[in-house]
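Comments concern the structure below.
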Amino acid sequence: MLAASVLRLTLPLCWLVAPQPTQPERLFHSRDRSDLEPSPLSQAKPIADLHDAQSFLLKYGWSEIPSPKESAGVPVGFTLAQAVRRFQKANRLPASGELDSPTLAAMNKPRCGVPDTRLPPRAALPTPPALLTSLGLRPRARQKRFLQMLFPKPDGQQEDASDTGASRAFSKKTLTWRLVGDAYSSQLSGDEQRYIFRLAFRMWSEVTPLDFREDRTAPGTMVDIKLGFGRGRHLGCPRVFDGSGQEFAHAWRLGEIHFDDDEHFTPLSSDTGISLLKVAVHEIGHVLGLPHTYRVGSIMQPNYIPQEPAFELDWADRKAIQRLYGSCKGSFDTVFDWIRKERNQYGEVRVRFNTYFFRNSWYWLYENRNNRTRYGDPLQILTGWRGIPTQSIDAYVHVWSWGKDERYFFKGSQYWRYDSENDQAHTEDEQGRSYPKLISEGFPGIPSPLDTAFYDRRQQLIYFFKESLVFAFDVNRNQVLNSYPKKMSQVFPAIMPQNHPFRNLDSAYYSYAHNSIFFFKGNSYWKVVSDKDKQQNTRLPLNGLFPKKPVSEKWFDVCDVHTSTLNM
């Protein structure tokens, strides 16, 4: 059984600290690059024999570094067969321990240069220069530094998250990055590279509270994550790239990512070569503290898997990074289910719905079936909802009954009616009067601005919330009920004393996915006692509020991203 723990992927800083020109010359500017004569790509030497396989197993952590008393290339503590067997098992090959053709083929797959595993620690021993060369390291690299690269000690910025080898690499939530000016790729234009990297960082930001910002002006020592391309001996790094076909990139401790420019990196629109986006997302995962995993579907698999254009971070990758940096939190301006009618292949009308979360000028679509936000969200309200205010909406109400199907957005002292058929706000009503209208005109007796509102289909009432008061509005009579307004705590009493929002709700909505009403305030939510809850426990108060819970434990990955990446 493998007695090794996964290698911590936070390796020592290796970028040469040298003055950089304020505007370094780049390979590409805005000109066409067809006149350039690119240098021929170097090809990696394939792993073909026992010696190559030994070097591979050492380089990627499957066997231990030999001492001077042992012949170079012979693992310590584990035989070669044991190391091969462990590698085969991880790669879902028959664990024979024999260096057969399928095993050699697995070793020759394009892969990340970060080691896969870490064996039990041993005393620091000098390593023969020949072995360093076979591992892709410069012979002059000192053994102490080599061991630090493979087995880094925890520092003040790191904290173990679990026994999987993952460790938190940064203690702050806002991180800067830069594509180093003299280390652009010869494969793509500078604008393409930076766009791809912005998207790669955004994909991690969509599932964590981390905020990634490109910084092209600060001193290099102040930038958290630096990216660059090189060939062979590159960027002052002790690791030497092997040419096209095997190691395509590696990540280093304290925020460095190097890409082998001998590889055929391709842009988003290409279905050939190696996707720079996919490699970048993988290496950023290392810089943030995630190790390799051989789990199918993970972006952190060590080998490159081609022909996967629509890849995303899967559930386990999301949970792994959130164990290090936490889940996303934050209040919402409004939350609602958007109801739509569709006809199936038989012409039958089916009612569908999606949940939307609005915050500031952004919105997220929540896929209840998958229990996560839609890939690529958030988006700007401006681009998805035509004609309504572009930020800080107070409430959404869908009056839906046998005789009505009306949708309203509220902000300040005004409201807008939305046309779901044409996907835009109405500009005027049936009498030719223009929208937006004053809340006091369309909903007499309702104050403004509102905190929030929702429509209760059971009673055909709109509940409007203002500070500690609630107003029940009869949509059929177009008036507030005589006994209202009332205290929110009176209409929606707490089941547990003092466990109540009391005033200033952020949002309230009826969820068709959960058949329940929810109140939101800050990072918490309260579930309103439903008819089903009352049937199961008759002692529960009518419209009572169950104790609050964290929003992030029920609705996952509603995360902000940096404004520079909103329209990607």
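If you go along the chain as it appears here, the first residue is 1 and each next one adds 1.
Backbone N, Cα and C atoms are what each Cβ position is placed from, and that goes for glycine too.
For C112, H282, H286, H292, the entry in Swiss-Prot reads Zn(2+) binding site. Secondary structure from DSSP puts H282 (Zn(2+) binding site) in a helix.
For the published mutagenesis W177 to L, Swiss-Prot gives the following note: Miri mutant, animals exhibit visceral heterotaxy, with heart defects commonly associated with heterotaxy. The secondary structure of W177 (mutagenesis position), as reduced to three states from DSSP, is extended strand. If you draw a 10 Å sphere around the CB of W177 (mutagenesis position), it holds 23 other CB atoms from the protein chains shown.
Classification of I225 (mutagenesis position) by DSSP places it within a strand. According to Swiss-Prot, the mutagenesis experiment I225 to T carries the annotation: Embryos have congenital heart defects with transposition of the great artery, 61% exhibiting situs inversus or heterotaxy and 39% exhibiting situs solitus. This mutation corresponds to the pathological variant 'T-226' identified in humans.
The Cβ of E283 (active site) lies under 8 Å from the Cβ of C112, A249, H250, A251, I257, F259, each of these being in the same chain and 6 or more residues away along the sequence. Marked as active site by Swiss-Prot: E283.
Here the residue is the original one, but Swiss-Prot notes a mutagenesis experiment at this spot, Y325 to N: Koli mutant, animals exhibit visceral heterotaxy, with heart defects commonly associated with heterotaxy. In this view, Y325 (mutagenesis position) is surrounded by 20 other Cβ atoms within 10 Å of its Cβ, with every protein chain counted.
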Query raised in the report: Just how many other Cβ atoms lie inside 10 Å of the Cβ on H286 (Zn(2+) binding site)?
Result: 25
**Report entry** Y325 (mutagenesis position) versus H292 (Zn(2+) binding site) - Cα distance in angstrom
**Finding:** 18
Query raised in the report: How long is the line from the C-alpha of H282 (Zn(2+) binding site) to the C-alpha of W177 (mutagenesis position), rounded to the nearest angstrom?
Result: 16
Query - Integer Å distance between the CA atoms belonging to W177 (mutagenesis position) and Y325 (mutagenesis position) - result: 18
**Report entry** Long-range Cβ environment of I225 (mutagenesis position), under 8 Å and at least 6 residues apart
**Finding:** L175, T176, W177, R178, F212, G255, E256, I257, I284, V287
